[in-house]
Amino acid sequence: MGLPGVIPALVLRGQLLLSVLWLLGPQTSRGLVITPPGPEFVLNISSTFVLTCSGSAPVMWEQMSQVPWQEAAMNQDGTFSSVLTLTNVTGGDTGEYFCVYNNSLGPELSERKRIYIFVPDPTMGFLPMDSEDLFIFVTDVTETTIPCRVTDPQLEVTLHEKKVDIPLHVPYDHQRGFTGTFEDKTYICKTTIGDREVDSDTYYVYSLQVSSINVSVNAVQTVVRQGESITIRCIVMGNDVVNFQWTYPRMKSGRLVEPVTDYLFGVPSRIGSILHIPTAELSDSGTYTCNVSVSVNDHGDEKAINISVIENGYVRLLETLGDVEIAELHRSRTLRVVFEAYPMPSVLWLKDNRTLGDSGAGELVLSTRNMSETRYVSELILVRVKVSEAGYYTMRAFHEDDEVQLSFKLQVNVPVRVLELSESHPANGEQTIRCRGRGMPQPNVTWSTCRDLKRCPRKLSPTPLGNSSKEESQLETNVTFWEEDQEYEVVSTLRLRHVDQPLSVRCMLQNSMGGDSQEVTVVPHSLPFKVVVISAILALVVLTVISLIILIMLWQKKPRYEIRWKVIESVSSDGHEYIYVDPVQLPYDSTWELPRDQLVLGRTLGSGAFGQVVEATAHGLSHSQATMKVAVKMLKSTARSSEKQALMSELKIMSHLGPHLNVVNLLGACTKGGPIYIITEYCRYGDLVDYLHRNKHTFLQRHSNKHCPPSAELYSNALPVGFSLPSHLNLTGESDGGYMDMSKDESIDYVPMLDMKGDIKYADIESPSYMAPYDNYVPSAPERTYRATLINDSPVLSYTDLVGFSYQVANGMDFLASKNCVHRDLAARNVLICEGKLVKICDFGLARDIMRDSNYISKGSTFLPLKWMAPESIFNSLYTTLSDVWSFGILLWEIFTLGGTPYPELPMNDQFYNAIKRGYRMAQPAHASDEIYEIMQKCWEEKFETRPPFSQLVLLLERLLGEGYKKKYQQVDEEFLRSDHPAILRSQARFPGIHSLRSPLDTSSVLYTAVQPNESDNDYIIPLPDPKPDVADEGLPEGSPSLASSTLNEVNTSSTISCDSPLELQEEPQQAEPEAQLEQPQDSGCPGPLAEAEDSFL
């Protein structure tokens, strides 16, 4: 088939003639029609085929990018046709043919018809391809087509990667080829013609990373004046290779502008095309379009912008203000004018023809800003408007081409206020009331009256007054405008002809800003005397009510007695939030109840702000002793109900904890028929601080010899040779020690016992039947009739005693920690000394005047021992057994300073709190060894989780004591558990199945969580599981003292043990002499041992 490159002139002239005829002839709406019809045809090789396409306008045939040979004609019915004749066809004629309207000769019609022709050619399996079509570029993961087109639609075609025989499963279309998603590889198509395999050309697929096109178009100015320049930028982000094409108004006149390409390297990269017209003309107004395309995938985008070229600049108002603008006094007011202008104008604000400027004090603010390219807003902000700012304002906006101005009046509205309301009594008997007020706008005056003075302001509407026809009242009003103040003043005078009873008259002024009123009571000329009396009574009542309120507030702020001991119920997962047992909800066991007639109160051992501790004699507490000296805790008669509840809570906690050798044990209680009494053990030598102060001289005298180190100290039951007691040291039972009187006030009001029991009176307590072992050093002491086991019966205070005190306190606190009990006030003042230097932990804050005690600091309605408290307790109110460990470290410092006051160098103010936060710790005491001070430092760790538990402190202190001391302590502890001590007996009555054997505590465990309840011990607050006897026996190391616990022995003995009575054994075999006397070394500077050698604590 011949496809000439140039159409002959005759044919061209025919087409022009047909076009003219079409323009002059009738129009039809008929579409394109191909004859013969069909989507595809299969032709025999070397055959001839004719296709005719007709339409309502000149039409033509297209094959791909070529124009095949065709003949155009105009039919008689007014339609146009084109005949395509294919002669001697070959396989190369296979392809698609399009019939389209000839756009260059007719209207722009976009309709087109397609037909596909196959010419099977055995010599040509695949259609030949141009070399550029063998390279296929794809972007991202989009589908593409490998154009393996064949001449015969009956052939089966497969796609392979080159050099791989396995075909790929990709959809195939005989007219298009394989369509799918391909990787960056080389592909080949295969088919079979007869018995011959035919391969296509090799296709190369390449993936290109082409990001999406992001086009932005902006102009320096979209509005320009004639003669100014136009500059438009078209910017593409993130693409490296793009094509720019501009469309602009000058193109119509053939005046082209060469754009400039600008490369801006960076992340991301930018490419820009700049279209610049240096001198704008009015004809340059219009739309400027920037079309950007990517040559790889023909993807593109375009943006347009409108440019207006004006002959001259302009200024036009868009939003104006009214002729009168209102501002309210002392409120900010913004006056805003919106206008449109080009170029940007200058703006001035004037008040009363004087130019305004920004106020340095911020009272006036001027601003003009762009809302858009040619739209502006100018604002005048008056901050807290004043009356002087009222007046006439003008806003001027101008430039060299145009000017506009706006004028208005600013009125400042002032709230109305009554300045004066006065009453006068002229001589003619009239009542004259004058009301003067001011405001802007002009206020209106309203007078009203009410005769029921009690109900008038609340329930009755006043009756309006005015000029009465009966001439009972006359009203006169004058209005004046003050130009300087820019407000109106109203003066209204009301004249009442006759007033026969008290009358309430109200003057009310009102305007748009609100109203104000005042009232005056008009009375007859003779004022009744009862008004004066009533006023005085009311004033007195008000003063009385205020005084009562003040007294109630002071009473509520008065400190209350609070129990310091708390029992932990549960702990949060992070270990920083604790829930404590509410002791109010605990039951009280009546087995602890002691009849009041079996208790005889004696002298006061200590008294405080909330209560007192009294020495007493109890009858019938034990089987072996008819009477027993005890200590009784009680509240004052003025105690509040909350304080009584606190004391009852303390009783419940003590009754549930159980007995222990180093805790002041509960012996009984009186809760019925009178005030609450808590009966505890009596410790004759008072608290540890007072004990250390009283015996400090014996310690210092013993260690005054510098050649006698503490390690040479021996455990002795007798005085060293050559050591004599000072003459002023009295060791009798009644005067040696005793409770430290913690209150200087001896006149304590006791609750009369006669009110409860008529046959019981206060009596002096007789001296106990037992005498202190110290008495054997006093010539007048009677002969002792028995021998008791004591930890230490030496009257001399030794270093071993200090370590022993620390060891015993640690044992007692370990017992409380095992019960989840937090002490919260562990200090030397709350540790008592008993016979044989046995120490017991207590809480006698009830008997201490904490409001005058410098050791307690007021915080809210309570007093806190801040010097003994851990940082988490001071700053976060967190109390745990490990915060008690911190307090134990302070107690060690007290012991080894012989009763010193902690932090002597720090005042109790912000300096103390800042020092604790910075990690300040007290220095090593003079009498403390390095081992003791190391224990103190462990107790003072900043993070409470790293402090050692009391079980570990017991072991650390136990290592510093000799075997003799530990054995005697263990012996005393065992005798205590086997005795008929009242605490033991009553606990056995409540828990008959509890074994006396104590299981050693696991030193690695710290009490963080509450122990789960056990059914067999359901009376305990937080019960512990029953230990197995055989396991406990095996776990107890030989020679080590048993740790504290509340378990009891079922075996009762006939003897009774008291804190101050020597421990008597059931059957004590004949004892030999305690220890052989050791010879005193000659010429020794150190006192020699006289009895059993004291084990070194080092």
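We count from 1, first residue shown onward.
Including glycine, each Cβ sits where the backbone N, Cα and C put it.
Confidence over the domain 'Ig-like C2-type 3' (213-308), given as mean pLDDT on the 0 to 100 scale, stands at 86. Taken from Swiss-Prot, the feature domain 'Ig-like C2-type 3' covers 213-308.
Taken from Swiss-Prot, the feature domain 'Ig-like C2-type 5' applies to 415-523.
Swiss-Prot lists 599-961 with the feature domain 'Protein kinase', giving sequence analysis as the kind of evidence.
While the structure shown retains the original residue, Swiss-Prot records the mutagenesis experiment Tyr715 to Phe with this note: Strongly reduced levels of vascular smooth muscle cells and pericytes in developing blood vessels; when associated with F-578; F-739; F-750; F-770; F-1008 and F-1020.
In Swiss-Prot, a mutagenesis experiment is listed as Tyr770 to Phe, annotated with the note Strongly reduced levels of vascular smooth muscle cells and pericytes in developing blood vessels; when associated with F-578; F-715; F-739; F-750; F-1008 and F-1020.
Secondary structure at Asp825 (active site, proton acceptor), as computed by DSSP, is coil. Under the heading active site, proton acceptor, Swiss-Prot lists Asp825, citing sequence analysis as support.
Under its mutagenesis annotations, Swiss-Prot gives Tyr1008 to Phe the following note: Strongly reduced levels of vascular smooth muscle cells and pericytes in developing blood vessels; when associated with F-578; F-715; F-739; F-750; F-770 and F-1020.
Quoted from Swiss-Prot, the note on mutagenesis experiment Tyr1020 to Phe is: Strongly reduced levels of vascular smooth muscle cells and pericytes in developing blood vessels; when associated with F-578; F-715; F-739; F-750; F-770 and F-1008.
In terms of DSSP secondary structure, the domain 'Ig-like C2-type 3' (213-308) contains 8 helix, 54 strand, 34 coil. Its own atom aside, the Cβ of Asp825 (active site, proton acceptor) has 22 Cβ atoms within 10 angstroms in the protein chains shown.
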